[in-house]
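According to Swiss-Prot, the protein carries these features:
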type: BINDING; residues: C12, C15, C32, C35; note: Zn(2+) binding site
type: MUTAGEN; residues: R135 to A; note: Severe loss of SLRNA gene transcription
type: MUTAGEN; residues: R138 to A; note: No effect on SLRNA gene transcription
type: MUTAGEN; residues: R179 to A; note: Moderate loss of SLRNA gene transcription
type: MUTAGEN; residues: R194 to A; note: Moderate loss of SLRNA gene transcription
type: MUTAGEN; residues: R195 to A; note: Moderate loss of SLRNA gene transcription
Amino acid sequence: MSTTTDFVGRNCPHCSAVDSLQTDDVMGEVACTACALVVAMGLEENVFTRYNENATYEDVDHHRERNANPTAATSAAGSLSAADPHMSSTSSKVVLHPTMLNCMRGLHKKAVLPEPVLDRGIELARAFVGGRRARGQRVERQPDVAAACLMIAAEEAQQPLPLAEVRCLDSSLGDVELRRADIVRELHLEDSERRLRDTFADNLLVKYILKLGLQVSLYLPHCKRLLTALGRVEALAGLTVADRVTTALLLARTAQTLSWEQGTHISKGKECDLGMEAIYANFSSKAHLEVTKVNKIMHLAVDVLPLIQAAFQDCGEPTAGKRKVDKNSEPEASGGTKRVKREET
């Protein structure tokens with residue numbers, strides 16, 4: 001059952017007002033502050049804040065201990081302080097400029113990221129700003145630094161925040177990639193940065209698949225195979241990793257790429273009845289991307305669709321070493337099991 005936290009950061013479905021939904025955890029209702037309409041009612045109360053008349057002191061203590069334990073994102077933040085034992089005590093005393101804090105909190109709320117991601121981003125920003133101030137250096141373009149810190153924190157929590165999404169959420173940002181390179185060099189995060197880049201595509205694929213409400217076990221291996229095929233097409237060499245992820249997922253939904261595999265048949269879903277422009281717009285709204293950019297990328301991919309299909313077939317089947325039954329073989333008398341042979345590749 002849905003809770004009030006599921007509506008945080010969403011737009012009003014009636015008047016389309018941006019970030020106008022106000023939640024009431026006690027009444028279990030969500031209302032819009034712009035059109036004054038109740039969006040949802042009868043929602044389940046948060047399990048961590050609901051009143052339990054049968055609760056004991058042991059339950060309360062267990063709840064406090066659980067909140068005190070670090071989560072996956074906050075435990076990853078320990079790698080920074082472990083590299084430099086003096087960094088945690090020094091960075092905790094650094095006071096960030098309100099511009100940087102407001103930018104980071106705004107992006108965090110619009111992107112609907114977990115709270116530990118914001119804490120990790122603030123810790124990275126304090127460590128970076130504290131190091132610059134200790135050497136008497138200025139911190140230029142503080143909003144860009146805040147966005148870069150939040151991007152690193154989101155990738156560490158396996159919820160990547162691509163640059164295109166960041167620019168869509170805040171169009172006033174500048175060269176965020178340059179500030180991110182400065183942060184990585186300043187905090188000695190080169191090894192962590194390489195690991196994040198290796199897992200960026202897979203984590204972003206899972207994030208987009210879940211946003212669209214699709215089956216991960218079906219779309220993830222298929223889209224990864226499409227990513228490999230897109231990398232072999234020279235006409236798409238200028239696309240970034242995030243653009244290729246977007247192209248692979250939308251091709252899997254619109255170009256019937258699942259039927260490209262031999263012996264695979266799929267039924268037409270509701271998205272087949274819609275136009276491609278509507279599918280692109282729906283994905284752009286859920287992924288916080290600009291519709292014009294998504295349309296431009298997909299039009300480029302559709303123009304070279306035969307090349308993508310040829311590269312897709314050359315990539316081979318997703319599951320290597322697939323077995324098939326030999327029709328000419330007879331079942332054994334002992335176990336009644338047919339002899340099988342491995343396909344020659």
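From the backbone N, Cα and C atoms, a Cβ is placed for every residue, glycine too.
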For C32 (Zn(2+) binding site): intrachain residues, at least 6 apart, with Cβ closer than 8 Å: C12, H14, C15, A17, S20, L21, Q22, V39
Using Cα positions only, nearest of the recorded positions to R138 (mutagenesis position) (C35, R179, R194, R195): R179
Candidate mutagenesis positions R135, R179, R194, R195, pick with smallest Cα gap to C35 (Zn(2+) binding site): R179
Shell of the Zn(2+) site beyond C12, C15, C32, C35, same chain only (C-beta within 8 angstroms of their C-beta centre): P13, H14, S16, A17, S20, T33, A34, A36, L37, V39
Most Cβ neighbours inside 10 Å, all chains, among the binding-site residues C12, C15, C35: C12
Separation of alpha carbons, R135 (mutagenesis position) and R194 (mutagenesis position) (Å): 27
Distance [Cα-Cα, Å, rounded] between R135 (mutagenesis position) and R179 (mutagenesis position): 18
R179 (mutagenesis position) to R195 (mutagenesis position) - Cα separation in whole Å: 19
Around the Cβ of R195 (mutagenesis position), the count of other Cβ atoms that are within 10 Å: 12
